[in-house]
Amino acid sequence: MTSTGRFTLPSEENFAEKTKELAELWGADAIRNSDGTHLDEAVLALGKKIYNAYFPTRAHNEWITLHMDETPQVYLLTDRILAESDTVDIPLMESFFAEQLKPNRDADPHKYWEVVDRTTGEVVDSANWTLDADEDTVHVSGVAAWHEYTVSFLAYIIWDPVEMYNHLTNDWGDKEHEIPFDIYHPATRKFVFDTFEQWLKDSPQTDVVRFTTFFYQFTLLFDEKRREKVVDWFGCACTVSPRALDDFEAKYGYRLRPEDFVDGGAYNSAWRVPRKAQRDWIDFLSGFVRENVKQLADMSHAAGKEAMMFLGDQWIGTEPYKDGFDELGLDAVVGSIGDGTTTRMIADIPGVKYTEGRFLPYFFPDTFYEGNDPSIEGLDNWRKARRAILRSPISRMGYGGYLSLAAKFPKFVDTVTHIANEFRDIHDRTGGVAAEGELNVAILNSWGKMRSWMAFTVAHALPNKQTYSYYGILESLSGMRVNVRFISFDDVLAHGIDSDIDVIINGGPVDTAFTGGDVWTNPKLVETVRAWVRGGGAFVGVGEPSSAPRFQTGRFFQLADVIGVDEERYQTLSVDKYFPPVVPDHFITADVPVDPAAREAWEQAGYRIPLSGCGGGQSIKPLGGIDFGEPVLNTYPVNENVTLLRADGGQVQLATNDYGKGRGVYISGLPYSAANARLLERVLFYASHNEDKYAAWSSSNPECEVAHFPEQGLYCVINNTDQPQKTTVTLADGTTEDFDLPDSGIAWREA
């Protein structure tokens, strides 16, 4: 039996009958168009709520082609060119996609551009270089031979990056490229608002304006071979203009350099420790963006329509987790559901009436092709999202893309029917209330609340070799029975640590925004965390936590005394490090499966092989059972009182340390898996001295999780796999109940 509501269906031209059929099958109460599509009159007449995608700053080439100096701009960094004499020529566009980017020759290059000696870091005097505009080459004189040089130059963005991606992915052939425009320019800003006002008048059947999105695209640049060159889902690189730079200088009292944007080629990645110029630009940009977003929302309301923001594409500057977002007047936020982390990124946004998730797969040919089974991805996506939804509900769900593609796959159609019904059933049973969280966990990094659920990310929901060992922290937490918040080092320095926090997690590689970089040289930060843990708090470090970029004070991890582990940075090799025996059985590792033969061999090896001499050593036979991801090399216990739980290959992967009334725990890495989510859950309960609370509402099988809803007197058990699972759930009174769950299954019981 299909229930109805809470579902948004995409449609397109000449597909009215099938749209009606699928709307009934999936219980859709709203219909939307997708990029490049329109809704038929017959679809508009179905009586469903109508979402209409609106692109404020593209799809009007008739305007922008007459004002090509008012497209968005970006500072680009050329390749490094080696000087072999006292002159060097630097080509501007050699590694950039000329259909997307075009050098800005209109604004004075000597005012807005920069030539830098990358060997010394010095800026080359503007008198020593000239621009050959015909060849897009900068000629530099008076340089030092065997030094590398670059040009940081302004470029117009002449093809909307999202439309470009869709164009290239779907092979749209000779379809006209949509040129974006920048509302920072008064004439273009007036055009945008005048156009929107007319669109509102011309769209009486639209109920929800689905802004996709607003004004500035996250950093997405392609190279000369039409490949992705630079991507940063949080990047503000594509937000620049000479006018904005001049206004920034007038407001903040200093002038931004091109280097403040290109950042030596890092383009201010969210992984970089944020600097003052970067933070100031974000504040400047978000102030401007939000002022104009509010005007669009107010216009939507005046026309009797809701204003919905898509969290993606041109979302830069909206900053949904920055204070004041609730003042913009937006009714809703919708975003792409890639996994549990991105689900929470949407669900936890404050200040809107409702949130909506656009589930995967997207109805595009790269997934919906003959021989593929998109239902596999659909269920996998649902399982990842479901565990997060139970912890922080989203109000609605839907899909995107071309419905005509999805309709050709009957198994997928049936899968979505099941998912939609289950989604609504969860809401009906819980009333949209989150499951109970048993601990309060804080993620500590440079960004804090402003980047809630956005840590350890480069591209949306796409972990890679350098990130997956840390991204798994968020993915594990997204569906765990804990309450999660994000705090910054500035928060701790200014206000201390909130009294209701049970555990703080700091993790990531050295010298990144997520571990903190030089902030750990501030003794007040170290004092505050130490005192808090000593008094009964819990600190969990992952990877290279609390690491200072340079070896100093005899420590690399500045809180090595708290977590019981430090990392050898080749400065103290002449000092022996001794490893205590690894503890084979512990509360933290109670659910870790270990092959009996491996355990026997490990025990016969005496738990460890102590190697005196430089660097010490440990355990030639690993106990195994845990995936720590990319190895963190040369970690060692700071003393022999540290409890080692895994220490393979001469370094520590998992350890605990008593610290006064509190505890520290070290984990070298945590890729997401059910086993690792269970491991982290046990770490959090142990570190916070809450072992006695762990059993209630726990599942014996890590592949299954329990969500308790005390207000409703209910609990559910979910199977997070595509295989049947058995588990035993322990209730609050210590009794147990057995469950036999089908693949992807969910079971409800009265609590």
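Each Cβ is built from the backbone N, Cα and C atoms, and glycine gets one as well.
As a published mutagenesis entry, Arg32 to Glu appears in Swiss-Prot alongside the note: Lack of activity. For Arg32 (mutagenesis position), the same-chain residues lying six or more positions away in sequence with a CB closer than 8 A to its CB are Thr8, Leu9, Pro10, Ser11, Ile50, Tyr51, Asn52, Ala53, Val208, Arg210, Gly398. Annotation note: Arg32 (mutagenesis position) sits in a strand segment as assigned by DSSP.
Taken residue by residue with DSSP, Asn166 (mutagenesis position) is part of a helix. Under mutagenesis, Swiss-Prot gives Asn166 to Ala with this note: Strong decrease in activity.
The annotation that Swiss-Prot gives for the mutagenesis experiment Arg210 to Glu reads: Lack of activity. There are 24 other Cβ atoms within 10 Å of the Cβ belonging to Arg210 (mutagenesis position). Under the DSSP three-state reduction, Arg210 (mutagenesis position) is assigned to strand.
Take the CB of Asp313 (active site, proton donor) and look out to 10 A: across all protein chains shown you find 23 other CB atoms. According to Swiss-Prot, the feature active site, proton donor maps to Asp313.
Among the mutagenesis results in Swiss-Prot, Arg358 to Glu has the note: Lack of activity. The residue drawn here is the original one. Residue density at Arg358 (mutagenesis position): 23 other Cβ atoms are found within 10 A of its Cβ, drawing on all protein chains shown.
DSSP classifies Tyr362 (mutagenesis position) as coil under the three-state reduction. Among the sequence features in Swiss-Prot, the mutagenesis site Tyr362 to Phe is noted as follows: Strong decrease in activity.
Within 10 Å of the C-beta atom of Phe364 (mutagenesis position) sit 17 other C-beta atoms, taking all shown protein chains into account. Phe364 to Asn appears in Swiss-Prot as a mutagenesis experiment; the accompanying note says: Decrease in activity.
Closest to Phe364 (mutagenesis position) by Cα-Cα distance, out of the recorded positions Asn166, Asp313, Arg358, is Asn166. For Asp313 (active site, proton donor) paired with Arg358 (mutagenesis position), the C-alpha to C-alpha distance reads 14 Å.
Asn166 (mutagenesis position) and Arg358 (mutagenesis position) are 17 Å apart (CA-CA, integer value). Between Tyr362 (mutagenesis position) and Asn166 (mutagenesis position), the C-alpha separation comes to 12 Å.
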